[in-house]
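Copied over from Swiss-Prot:
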- G49, K50, G51, S52, N264, R300, D313, G314, A315, H316: ATP binding site (BINDING)
- S73, E143: Mg(2+) 1 binding site (BINDING)
- F75, R82, S417: (6R)-5,10-methylenetetrahydrofolyl-(gamma-L-Glu)n binding site (BINDING)
- H170: Mg(2+) 2 binding site (BINDING)
- D151 to A: 220-fold decrease in catalytic efficiency with mTHF as substrate, but only 4-fold decrease in catalytic efficiency with 5,10-methylenetetrahydropteroyldiglutamate as substrate (MUTAGEN)
- H316 to A: Loss of activity (MUTAGEN)
- S412 to A: Loss of activity (MUTAGEN)
Amino acid sequence: MNYTETVAYIHSFPRLAKTGDHRRILTLLHALGNPQQQGRYIHVTGTNGKGSAANAIAHVLEASGLTVGLYTSPFIMRFNERIMIDHEPIPDAALVNAVAFVRAALERLQQQQADFNVTEFEFITALGYWYFRQRQVDVAVIEVGIGGDTDSTNVITPVVSVLTEVALDHQKLLGHTITAIAKHKAGIIKRGIPVVTGNLVPDAAAVVAAKVATTGSQWLRFDRDFSVPKAKLHGWGQRFTYEDQDGRISDLEVPLVGDYQQRNMAIAIQTAKVYAKQTEWPLTPQNIRQGLAASHWPARLEKISDTPLIVIDGAHNPDGINGLITALKQLFSQPITVIAGILADKDYAAMADRLTAAFSTVYLVPVPGTPRALPEAGYEALHEGRLKDSWQEALAASLNDVPDQPIVITGSLYLASAVRQTLLGGKS
């Protein structure tokens, strides 16, 4: 297979399985020599912020001299971004070879059991674990797909577990309450393994407290055990002070905006420090400073054009939209235009309501390239917004009607990805 055929093969697997357990991926991993049982891992979950935190953790540990694998989803520009080593995406040739190897293992299993198969995410996760072992990374930072306990990534014993926050999202899979969702996410907490979390809402904190009581895990919580006592905008980024029991690190800079990124970066620092302590690896304040300064993360309040001023953001649930609105009010004193595309399996009504209440000009558009896109009929019910056939049409209307207003495109990482690929290069 060539590269295009390889990516098409990966996407040919079913998206969901009838049962949410680890039997399929463990069977495939066993056929690959159980790479997930070898090496060191950091496991990261959370409704929002897990990608930003995982990215920053990897950058900080890379700055300390470690070779770091990073497994995330979804990709923004190219599939290869999902499996990176020292922030270099897996090369095309390496991806082709790795997929061929994992495919051969899968086909051997299917010769023994004709109806055996895995989901797309299970295949990619097994691929990531195998590739990281082949490249002998020092540590791999693994971002959960959805939830935690039954997620395909949850087949490892990490050095440290991370839970950024708990909010309502993926309710059909995880449940309709904070408590239910928190129980899924707390499923990555392992016996005796430290866990670093955000300042969780009370219902989620109660779940984690009960979990660590049974696992005997050390629990390090934002705003209790570590904090950001001081922060301010610094260009299109932030400068802040981090504090924990070891003292303060001042004037840290990160190229990310939004108050919630202060929490994510603090979680990343604390996680890296816990990892270093657990593995007796030297980690200096300068490593932390250098790693955070490099922690750009695409499609997270990312400015992709100055003239016109265009920002893309992957906020995809009501909690994420709340954080986005707060950040935009801090960033801009003038009116802004919002272009929002939301998936049908999200709480699109609440998201659209919050955006239209906060901003006078909101265009609603379909998310391209995914069967999960909200159909036009769903948008028509949201009468406050202006329905457009595409984000390109909404962008053109905004540039024509209010050419001097900043434009923010949000609602889904899939939409942010499509916009970024088109405006910054890649497929149209």
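Residue numbering: from 1, along the chain as shown.
Placed from the backbone N, Cα and C atoms, the Cβ positions cover glycine too.
No substitution from the list is modelled in this structure, which keeps its original residues.
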Taking Cα atoms as reference points, which of the recorded positions D151, D313, A315 is nearest to S417 ((6R)-5,10-methylenetetrahydrofolyl-(gamma-L-Glu)n binding site)? D313
A315 (ATP binding site) versus recorded positions S73, F75, E143, D151, S412 - nearest by Cα: S412
Suppose we draw a 10 Å sphere around the Cβ of G51 (ATP binding site). How many other Cβ atoms does it contain, all chains included? 24
What other residues of the same chain, not counting G49, K50, G51, S52, N264, R300, D313, G314, A315, H316, have a CB atom within 8 A of the CB centroid of the ATP site? N48, W297, A299, G320, L413
What Cα-Cα separation, expressed in whole Å, is found between F75 ((6R)-5,10-methylenetetrahydrofolyl-(gamma-L-Glu)n binding site) and G51 (ATP binding site)? 11
Check each residue in the chain of H316 (mutagenesis position) that is at least six apart in sequence and keep those whose C-beta is under 8 Å from its C-beta; list them in sequence order. D169, I342, L343, K346, G411, S412, L413
Could you state the whole-number distance in Å separating the C-alpha atoms of G51 (ATP binding site) and E143 (Mg(2+) 1 binding site)? 7
Sort out the sequence-distant neighbours of R82 ((6R)-5,10-methylenetetrahydrofolyl-(gamma-L-Glu)n binding site) for me: same chain, 6+ apart, CB within less than 8 Å of its CB, listed by position. Y71, T72, S73, P74, F75, P89, I124, G128
Same chain, 6+ residues apart, C-beta under 8 Å of the C-beta of N264 (ATP binding site), given in sequence order: G49, S52, A53, A56, T164, L256
Would you say which of the binding-site residues S73, E143 has the most Cβ atoms within 10 Å of its own Cβ? E143
